[in-house]
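Copied over from Swiss-Prot:
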MUTAGEN   His16 to Ala  Drastic loss of activity for both pterostilbene glycosylation and UDP glycosylation
BINDING   Asn18, Thr229, Ser255, Val278, His293, Asn297, Ser298, Thr299, Met300, Glu301  UDP binding site
MUTAGEN   Asp106 to Ala  Significant decrease in activity for both pterostilbene glycosylation and UDP glycosylation
MUTAGEN   Phe107 to Ala  Shows slightly reduced activity
MUTAGEN   Val108 to Ala  Increases pterostilbene glycosylation activity and UDP glycosylation efficiency
MUTAGEN   Tyr130 to Ala  Significant reduction in catalytic efficiency and glycosylation levels
MUTAGEN   Ser277 to Phe  Significantly enhances the UDP glycosylation efficiency, but shows unchanged or reduced pterostilbene glycosylation when supplied with UDP-glucose and ADP-glucose, respectively
MUTAGEN   Ser277 to Trp  Enhances the catalytic efficiency of UDP glycosylation, but reduces the relative activity of pterostilbene glycosylation reaction
MUTAGEN   His293 to Ala  Strong decrease in activity for both pterostilbene glycosylation and UDP glycosylation
MUTAGEN   Met315 to Ala  Significant reduction in catalytic efficiency and glycosylation levels
MUTAGEN   Glu317 to Ala  Almost abolishes the glycosyltransferase activity
MUTAGEN   Leu320 to Ala  Increases UDP glycosylation efficiency and enhances pterostilbene glycosylation activity
Amino acid sequence: MKKYHISMINIPAYGHVNPTLALVEKLCEKGHRVTYATTEEFAPAVQQAGGEALIYHTSLNIDPKQIREMMEKNDAPLSLLKESLSILPQLEELYKDDQPDLIIYDFVALAGKLFAEKLNVPVIKLCSSYAQNESFQLGNEDMLKKIREAEAEFKAYLEQEKLPAVSFEQLAVPEALNIVFMPKSFQIQHETFDDRFCFVGPSLGERKEKESLLIDKDDRPLMLISLGTAFNAWPEFYKMCIKAFRDSSWQVIMSVGKTIDPESLEDIPANFTIRQSVPQLEVLEKADLFISHGGMNSTMEAMNAGVPLVVIPQMYEQELTANRVDELGLGVYLPKEEVTVSSLQEAVQAVSSDQELLSRVKNMQKDVKEAGGAERAAAEIEAFMKKSAVPQ
């Protein structure tokens, strides 16, 4: 097999970078050179996976409070469009004497798609969320309205700056190969997706920064509570969880994020362990239930571990996942505005006592394990390159 220079281009967000790291590792193990355009924050993780981190600078802020504000104001579409234009010249500079044989870009990293078009090299799309095709598109009416408004404003900006036309519609167009980090059975309208889409399930690998489990698992059932890395600035929620499960039969591990000091949550019960972050993959291996925001990584990690969910979505895409979890009978959807001490207790009781639900979770776990993960994704990439007849 020929060895290639593969460029990965992503946005600076854990939910988009983390699924790619095991894939980077597999490609490097197979002898390919992987350069990864990212920000300083993610460079160590890329390097630990065996890739070369090429640093670009961005105005996108991944601070949880800023993200929450951006989503509430619906500023995300315009921010992502403008960001793609600021990153493109940086990519040109980073790769000016080192052109890749292949570009792999995340499904919202528009700069990656534009850069591939400019270089006229083969391109593959990674979907860390739901894949899109001619039948299924991400976006509710409110979001599409905001995108149209953003694109109108953006078009005027492009004309003023004499820049080429760029549109969100470009991101919805499938590539010849699209790698999707979920099993096909979890994809919405999965029956409409053809063989351009390779559903490999979560690309997990071993997290290099893995730490030891915070507590020893005893005979009590173990509950993990986490709202992920981006939407966790919600102290009232954590206080409700403490009230709901104080001195209960549950052993609880709760991750509250970087913006909240665990010590600020007063009178922590003996059955709670609260940290700003926890080794989620390791905890899920021993967990019996997961209260989650419904981010795709967390959802897939739960299914990989065979753990049922109570999903409290914080944004539109997570609402889709909460609905999908509910529709497939893998857990309970608890809307954010309906979260109370009693609704948390009721949701947990409903999930933990439903043996048929637990059986469906085990079936989805089987789908996840059989999807192939990073190993299959790497093999599909090599087959694609062979078919593309890219010279060495």
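Just so you know, glycine gets a Cβ as well, placed from its N, Cα and C.
On a predicted model such as this, the values are computed, not experimentally measured, just so you know.
The structure, with features from Swiss-Prot marked on it.
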residue : record               : Cβ contacts under 8 Å, 6 or more apart
His16   : mutagenesis position : Asn10, Asp106, Val108, Ala109, Ser128
Asn18   : UDP binding site     : Ala45, Asn297
Tyr130  : mutagenesis position : Phe136, Leu138, Val180, Met182, Gln187, Ile188, Met296, Glu317, Leu320
Ser298  : UDP binding site     : Ser226, Gly228, Gln280, Phe290, Ser292
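For Met315 (mutagenesis position) paired with His293 (mutagenesis position), the C-alpha to C-alpha distance reads 9 Å.
Counting other Cβ atoms within 10 Å of each Cβ, the lowest count among the recorded positions Ser255, Ser277 belongs to Ser277.
Across the structure, Phe107 (mutagenesis position) and Ser255 (UDP binding site) place their CA atoms 28 angstrom apart. In space, Ser255 is the closest of the recorded positions Ser255, His293, Met300 to Ser277 (mutagenesis position), judged by Cα positions. Here the mutagenesis positions are Asp106, Glu317, and the one ringed by the most other CB atoms within 10 angstroms is Asp106. According to DSSP, Ser255 (UDP binding site) is assigned to a strand segment. Met300 (UDP binding site) and His293 (mutagenesis position) have their C-alpha atoms 12 Å apart, to the nearest angstrom. In this structure, the recorded positions Val108, His293, Met300 were compared by how many other Cβ atoms lie within 10 Å of their Cβ, and the smallest count belongs to Val108. Ser255 (UDP binding site) and His293 (mutagenesis position) are 12 Å apart (CA-CA, integer value). The Cβ neighbour count for Leu320 (mutagenesis position), using a 10 Å radius over every protein chain in view, is 19.
Each of the mutagenesis positions Phe107, Met315 was scored by other CB atoms within 10 A of its CB, and the lowest score goes to Met315.
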